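Per Swiss-Prot, the features are:
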- D7: active site (ACT_SITE)
- D7, H143: Mg(2+) 1 binding site (BINDING)
- I10, T11, P40, R47, F73, F74, R76, Q77, L80, K83, M108, R140: DNA binding site (BINDING)
- F73 to A: About 50% HJ resolution activity (MUTAGEN)
- H143 to D: Improved HJ resolution (MUTAGEN)
- H143 to A: About wild-type HJ resolution (MUTAGEN)
- D146 to N: Loss of HJ resolution (MUTAGEN)
- D146: active site (ACT_SITE)
Amino acid sequence: MVVAGIDPGITHLGLGVVAVEGKGALKARLLHGEVVKTSPQEPAKERVGRIHARVLEVLHRFRPEAVAVEEQFFYRQNELAYKVGWALGAVLVAAFEAGVPVYAYGPMQVKQALAGHGHAAKEEVALMVRGILGLKEAPRPSHLADALAIALTHAFYARMGTAKPL
């Protein structure tokens, strides 16, 4: 199973693709990883357009069975939520155009799936990603580590039969 994971952000969007191997213990290979960067000085339409184009290009290249995104929770940061929504919209349109279903997972679900408990630190989750992917070091920067964790989380829930598309 090939899964694209996305940590949505308008300035830094984590984008990772993994190939999950067989059954049994969760093991996977890293196929692609990057952080798509945009500048706050650019017009919004250019930032969103660049994110959309890059995500669509990766989806066409790797042909994942699913796109998994991190659900965002903003309590008092309305402007940040608004701008992250731009990035998420670009991802949703790219997934639609590529014909790939989209799934969303919250931070607690990611921690539970990869570390076995919902209160794991980011570093603990990154180390689990490193182990599952067989990497020498934990993925960096954090946006990439989060994107890969989200992709692996989808693989975990898909194996359990509990994954539901947006």
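Positions of Cβ are set from backbone N, Cα and C atoms, glycine also.
Unsubstituted: the structure retains its original residues.
Overlay of Swiss-Prot feature records on the structure.
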| residue | record | Cβ contacts under 8 Å, 6 or more apart |
| --- | --- | --- |
| D7 | active site | L13, G14, L15, V69, E70, H143, L144, D146, A147, I150 |
| I10 | DNA binding site | T38, R47, V48, I51, K83, V84, W86, A87 |
| P40 | DNA binding site | T11 |
| M108 | DNA binding site | G118 |
Using DSSP reduced to three states, classify H143 (mutagenesis position) as helix, strand or coil.
helix
Would you mind pulling the DSSP three-state label for D7 (active site)?
strand
Between L80, H143, D146, which of the recorded positions has the fewest other CB atoms within 10 angstroms in the structure shown?
L80
Need the DSSP three-state call for P40 (DNA binding site) to compare against my parser.
coil
